[in-house]
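Below: one structure, written as structure tokens.
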Amino acid sequence: MKLPIIFLTLLIFVSSCTSTLINGSSDEERTYSFSPTTSPFDPRSLNQELKIGRIGYCFDCARACMRRGKYIRTCSFERKLCRCSISDIK
């Protein structure tokens, strides 16, 4: 009778320790720290952020107008409106 009780007690103790260790290791993996020395400035990540916002949208609008040889006339990020001028670039 003593052997099953000791075995179950030991099993509960081991299972609680392993769950604690697993939770501790997964918390370490989820921790993110930003330090300029360990992760230097990346201009490509900044470029991705700008493409999402207003500056990026109007920049793409201006590039599209320049490819057509026109000036940018209107850029509205809220309405997603990009208009080029009628006259060509001289």
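Using N, Cα and C of the backbone, Cβ positions are placed for all residues, glycine too.
Here the residue is the original one, but Swiss-Prot notes a mutagenesis experiment at this spot, ARG67 to Gly: Compromised interaction with PRK6; when associated with G-68 and G-70. Recorded in Swiss-Prot as a mutagenesis result, ARG68 to Ala carries the remark: Reduced interaction with PRK6. Normal pollen tube attraction. The note that Swiss-Prot attaches to the published mutagenesis ARG68 to Gly is: Compromised interaction with PRK6; when associated with G-67 and G-70. In Swiss-Prot, a mutagenesis experiment is listed as LYS70 to Gly, annotated with the note Compromised interaction with PRK6; when associated with G-67 and G-68. Looking at Swiss-Prot, you'll find the mutagenesis ARG73 to Ala noted as follows: Reduced interaction with PRK6. Normal pollen tube attraction. Experimental mutagenesis is annotated in Swiss-Prot for ARG79 to Ala, with the remark: Reduced interaction with PRK6. Normal pollen tube attraction. As a published mutagenesis entry, ARG83 to Ala appears in Swiss-Prot alongside the note: Compromised interaction with PRK6. Reduced pollen tube attraction.
Over all protein chains present, the Cβ of ARG73 (mutagenesis position) has 13 other Cβ atoms lying within 10 Å. Between the mutagenesis positions ARG68, LYS70, the minimum number of other C-beta atoms within 10 Å of a residue's C-beta occurs at ARG68.
When other Cβ atoms within 10 Å of the Cβ of ARG79 (mutagenesis position) are tallied across all protein chains shown, the result is 8. Compared over the mutagenesis positions ARG67, ARG83, the count of CB atoms lying within 10 A of a residue's CB peaks at ARG83. The Cα of ARG83 (mutagenesis position) lies closest to that of ARG73, out of the mutagenesis positions ARG67, ARG68, LYS70, ARG73.
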